[in-house]
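Student: Pasting a structure here, questions to come.
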Amino acid sequence: MIFKSLKIFPFYQIYGFRFLKGMIFKKKIHLSKLNKNHDLIHIHSLTLKSIVGKNSWAQRLLQPVVLTLSMGINASLSGNMDDLSYSIDYATVYKEVFKLVENSKFENLLDLSDKISKVVLGDKCKGNWVKVIAETPKGHLLAETGLQIIRRKDGIREIDDQFFIKNLSLYTIIGINPEERVNKQNIIIDLILFKSSINLECKDDFIINTYNIEKLLKEIVKHVEESTFKTIEALALSIARISCISHNIEKIIVKVKKSCALAFAESAGVEIVRSRSCFSSNNYIKSENSIDNEAVYISLGSNLGNRIKFILDAIEKMSIKGIKVLKTSMLYESKPMYFKDQPAFYNAVCKVQTSLHPEQLLFELQLIEKELGRVKVIDKGPRCIDLDIVFYGRKIINSESLIIPHPRVLERSFVLKPLLDISGDLVHPVTGLSIASYFEKIVDHDIKPVLPFLYKNKSIDFSFRSYKAPTYIMAILNLTPDSFFDGGIHSYDSVLIDVEKFINAGATIIDIGGQSTRPGSYIIPLEEEIFRVIPAIKYLQKTYPDILISIDTFRSEVAEQAVKAGASLVNDISGGRYDPKMFNTVARLKVPICIMHMRGNFLNMDNLTDYGTDIIEQITIELEKLLNSAEKSGIPRWNIILDPGLGFSKTLHQNIELLRRFNELKSKNCFNGLPWLLGPSRKRFTGFITGDNMPKDRIWGTVAAVVASISGGCDIIRVHDVYEMYKISKMSDAIWKEIY
């Protein structure tokens, strides 16, 4: 009989079962092998009522609970013998689960599911393996929430517990089409959250081993409704990032569907799987709704009094109020746009970081305006200072007191161009189109970039698009007995005469230096440099109070004393490398600085001329580092002039190539909008080409270099022979800029 049974039921032999009397087995079914058969008893969508945590109104009241139970069996036993004794009686399971659920209170879905699994695996139900899916369709106002767990009688945990959020229906700005950048559209989000189902020896295992779904949902809803992503991939990834980083989710599946994406499809969407390790500290990017991480752009304007002083004072006050300025644009002068009968404006934009929320930021900016004396008499009329929030990250706000993005930004060149100075690839949060595209659509750009001189309350402007500015002449006044060009023929007695000649000949700036910079020259003591230049600057300031004086020095202490004596500009041939205090000093003094490219020092610069395969690319890299360092030190971008360093750390061929390709260097994105100074005057390479050994005789080589500089887009020329070079620049401006 037993032999017959074994023959009829070879399944027993396969699984190593031994049949005894009745329904008793000496050897139990191996659970892992049982699961491979996928034989299951189901109870689908059993709706009961119970208190499971809080309902959608945050109350501990009865709410519907939908249960689906799957219990592992060996269907071959009960099927072949047609005997329920070999299976699980789902009626018994139903009764026991019903009794448990409707007569108990549960902390959360995990507590409920865990206790149901213990009932199914208990002596009455005789289960060995169970999958419990528990849902609370009324658990949240916007979505259905639920949980799936798998438990075994032997206590082994096979897979992670899975919390799920289904059919979270929200409205947000999403897409790349123009209409999608204006109108919010419906999206459906499904989430599956994985949690390691560790069998903790603790009564409150269900409390320790769960997620705060309510808190997670609240943040996701806020995040999605405030977001303005162009792709659902970006939105899905941001949801995964927030979940894993902010809520400690171990692993997540995010599904995002756009219900209106395709005319003849129910939806189009994306599904991603991410774990917490995907967002490690090395590649973690904060959520876009993290206030401290959002890029905030503030526009600044003034058209009364000392305009640049008001703008600089506003920036200083912002830093005091916790509004950290990260980057500034160039400064532009613009004609009044709305109320025409008023003075021209200075305009700029700064990128800031702040923990203030938009409404708080607006309050602080308005307070700064009040502190600086702004009184509004006429709408869009004259004002000493005007501060506006242009963008606040991706936020879109439309309240009675604040509209973000600024409603008139797209019609204002004096805001669009400064934005591009800071970030060339910036896009409008609502339309998704680039700021550059809007700027190009404006036909009449009635703005011009300016270099302001705070203590003179004046500025010089530069060419921009259709507006053409003349090339400015910086006259060299070296008060050095070891000067490489003239042996130091200038004395204090002749300073006034020489400066008067320079001014009459067309010079705009007088560059005074007390330290020779020729290769091989020695560095004089600090006291000696101060003795040479400070009295001369004071004398010139007294005699010619309106002349712009530049101090040619690489020492911060000399620069500070020179500015206090009357200098308006610092010209540092080392680009801030020789004195680590230089950039901070210039930032504090609030004056422009000319940053020159060079390598090494006066003794070894001629040996440091290896620029690899492309001198322009290498100079760009090295000069950009100096530029970034200056800006990080607090020097506004509008107070920076660049100099490629002709004759410094460059061979004859490299100097010629630099002149020939100067426009290529100037056009680099990292130097966008910055003015350039070139100093080819009487340099050794000009004399080598023309055969003039004596510096005084190198005028013809200098002439050609000046013409080349202007043709390449140079803004300021630093020269010795002012009269001749001014004439040359006038003719060059007529040819290259059509100024005549």
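Keep in mind that glycine also has a Cβ here, set from the backbone N, Cα and C atoms.
From Swiss-Prot, for reference:
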{"type": "MUTAGEN", "residues": "D39 to E", "note": "Abolishes DHNA activity"}
{"type": "MUTAGEN", "residues": "Q63 to N", "note": "Reduces DHNA activity 16-fold"}
{"type": "MUTAGEN", "residues": "D161 to E", "note": "No effect"}
{"type": "MUTAGEN", "residues": "G175 to A", "note": "Abolishes DHNA activity"}
{"type": "MUTAGEN", "residues": "Q185 to N", "note": "Reduces DHNA activity 24-fold"}
{"type": "DOMAIN", "residues": "471-730", "note": "domain 'Pterin-binding'"}
{"type": "BINDING", "residues": "N478", "note": "Mg(2+) binding site"}
{"type": "BINDING", "residues": "T517, D552, N571, D643, K683, R718, V719, H720", "note": "(7,8-dihydropterin-6-yl)methyl diphosphate binding site"}
Student: Could you measure the widest C-alpha to C-alpha distance across T517, D552, N571, D643, K683, R718, V719, H720, the residues recorded as binding (7,8-dihydropterin-6-yl)methyl diphosphate, and give it to a whole number of angstrom?
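Tutor: So the maximum pairwise Cα distance among the (7,8-dihydropterin-6-yl)methyl diphosphate binders is 18 Å.
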Student: Counting Cβ neighbours within 10 Å across all chains shown, tell me which of the binding-site residues K683, R718, H720 comes out on top.
Tutor: R718
Student: Looking only at D39, D161, which of these mutagenesis positions has the biggest number of Cβ atoms within 10 Å around its Cβ?
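Tutor: Ranked by Cβ atoms within 10 Å, first place goes to D161.
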Student: If I take the alpha carbons of Q63 (mutagenesis position) and D161 (mutagenesis position), what is the distance between them in whole Å?
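Tutor: Between the alpha carbons of Q63 (mutagenesis position) and D161 (mutagenesis position) there are 23 Å.
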Student: Checking the recorded positions D161, Q185, N571, K683, R718, V719, which are within 10 Å of G175 (mutagenesis position) at the Cα level?
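Tutor: Hits: Q185.
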Student: Out of D552, D643, give me whichever of these binding-site residues has the highest number of other Cβ atoms within 10 Å.
Tutor: D552
Student: Measuring Cα to Cα, how many Å separate N571 ((7,8-dihydropterin-6-yl)methyl diphosphate binding site) from N478 (Mg(2+) binding site)?
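Tutor: Distance between the two Cα atoms comes out at 13 Å.
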Student: Once near-sequence residues are set aside, which residues in the chain of Q185 (mutagenesis position), 6 or more away, have Cβ atoms under 8 Å from its Cβ?
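Tutor: Long-range Cβ contacts: Y171, T172, I173, I174, G175, K258, S259, C260.
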Student: Indicate whether R718 ((7,8-dihydropterin-6-yl)methyl diphosphate binding site) is helix, strand or coil by DSSP.
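Tutor: It is in a strand.
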Student: If you count other Cβ atoms within 10 Å of each one's Cβ, which of the recorded positions Q63, G175, T517, N571, V719 has the most?
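Tutor: Its Cβ has the most other Cβ atoms within 10 Å: V719.
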